[in-house]
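K.L.:
Got a structure for you, written out below as structure tokens; questions coming shortly.
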Amino acid sequence: MKSENVSKKKSILEWAKAIVIAVVLALLIRNFIFAPYVVDGDSMYPTLHNRERVFVNMTVKYIGEFDRGDIVVLNGDDVHYVKRIIGLPGDTVEMKNDQLYINGKKVDEPYLAANKKRAKQDGFDHLTDDFGPVKVPDNKYFVMGDNRRNSMDSRNGLGLFTKKQIAGTSKFVFYPFNEMRKTN
């Protein structure tokens, strides 16, 4: 009887140890490797839709660099924003006649094709209002939403973001399940 109790206690301890290890690993993964986020709003439409869930790669924040064109989750004061990095530290960003210029060079934005077409159908002669040039300071990033007519971003209220304020890069949509896809 005594050996049966010892065996049960040993089994319970083994299970408890396995559960603790699993919880610690889950917390480490969630806080330092990748995390789920909910897209709130239409500022990235049609690339991302309102209420979609994305996985965010957080490792780039610690062991890499962000690239122009990355879709990122930003930590705001009370909310998270999902935007696209347009300008890197040291860049000069300008929009003229619906054409993006970085450091004086034209930049192609193929992800805006559907929105540009829709803007013209809606009677607008351009998708993105002219702005700039804006010099992006060191340690800051200039971001914009893909739905330029319906996005608060670095142009109009959110300002520039530091690397510390960027949670990570969105790599794919995982929900709704029937619309899983890469985001970049």
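The count begins at 1 with the first shown residue.
A Cβ is built for glycine as well, from the same backbone N, Cα and C atoms used for every other residue.
The noted changes are left out; the structure has the residues it started with.
Features from Swiss-Prot:
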| type | residues | note |
| --- | --- | --- |
| ACT_SITE | SER43 | active site |
| ACT_SITE | LYS83 | active site |
| MUTAGEN | ASP42 to Ser | No effect |
| MUTAGEN | SER43 to Cys or Thr | Reduced activity |
| MUTAGEN | SER43 to Ala or Val | Loss of activity |
| MUTAGEN | MET44 to Ala | Increased activity |
| MUTAGEN | THR47 to Ala | No effect |
| MUTAGEN | LEU48 to Ala | Reduced activity |
| MUTAGEN | GLY69 to Ala | Slightly reduced activity |
| MUTAGEN | ASP70 to Ala | Slightly reduced activity |
| MUTAGEN | VAL72 to Ala | No effect |
| MUTAGEN | LEU74 to Ala | Reduced activity |
| MUTAGEN | ARG84 to His | Strongly reduced activity |
| MUTAGEN | ARG84 to Ala | Loss of activity |
| MUTAGEN | GLY145 to Ala | Strongly reduced activity |
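Give me the structural setting of these features: burial, nearby parts and distances.
P.N.:
If you take the C-beta of SER43 (mutagenesis position) and look for same-chain residues 6 or more apart in sequence within under 8 angstroms, you find TYR81, VAL82, LYS83, GLY145, ASP146, ASN147, ASN150, SER151, MET152, ASP153.
If you draw a 10 Å sphere around the CB of LYS83 (active site), it holds 26 other CB atoms from the protein chains shown.
Secondary structure at ASP42 (mutagenesis position), taken from DSSP and collapsed to helix, strand or coil, is coil. Counting every protein chain shown, the number of other Cβ atoms lying within 10 Å of the Cβ of ASP42 (mutagenesis position) is 15.
Taking Cβ-Cβ distances under 8 Å and a sequence separation of 6 or more, the neighbours of MET44 (mutagenesis position) in its chain are ILE71, VAL82, LYS83, ARG84, GLY145, ASP146, ASN147, SER151.
The Cβ of THR47 (mutagenesis position) lies under 8 Å from the Cβ of ILE71, ARG84, TYR111, ASP146, THR183, each of these being in the same chain and 6 or more residues away along the sequence. In this structure, THR47 (mutagenesis position) belongs to neither helix nor strand by DSSP; it is coil.
There are 24 other CB atoms within 10 A of the CB of LEU48 (mutagenesis position), with all protein chains counted.
All protein chains shown were included, and the count of other CB atoms within 10 Å of the CB of GLY69 (mutagenesis position) stands at 13.
Residue environment of ASP70 (mutagenesis position) contains 23 other Cβ atoms, counted within 10 Å of its Cβ in all protein chains.
DSSP assigns VAL72 (mutagenesis position) to a strand.
Remark: LEU74 (mutagenesis position) has HIS80, TYR81, VAL82, LYS83, VAL143, LEU158, PHE161, GLN165, ILE166, ALA167 as non-local neighbours, by Cβ distance under 8 Å and separation of at least 6 in sequence.
Annotation note: ARG84 (mutagenesis position) sits in a strand segment as assigned by DSSP.
Under the three-state DSSP scheme, GLY145 (mutagenesis position) falls in the coil class.
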K.L.:
Please name which of the mutagenesis positions listed here, ASP42, ASP70, VAL72, is nearest in space to LEU48 (mutagenesis position), Cα against Cα.
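P.N.:
Closest by Cα distance to LEU48 (mutagenesis position) among the mutagenesis positions ASP42, ASP70, VAL72: ASP42.
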K.L.:
Can you check which residues sit near VAL72 (mutagenesis position), meaning Cβ under 8 Å from its Cβ, same chain, 6 or more apart in sequence, and list them in order?
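P.N.:
Result: PHE66, VAL82, LYS83, ARG84, ILE85, TYR141, VAL143, ILE166, ALA167, GLY168, THR169, SER170.
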K.L.:
For GLY69 (mutagenesis position) and ASP42 (mutagenesis position), determine the Cα separation and express it in whole Å.
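P.N.:
So the alpha carbons of GLY69 (mutagenesis position) and ASP42 (mutagenesis position) sit roughly 18 Å from each other.
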K.L.:
Taking the Cβ of ARG84 (mutagenesis position) as the centre, how many other Cβ atoms fall within a 10 Å radius?
P.N.:
25
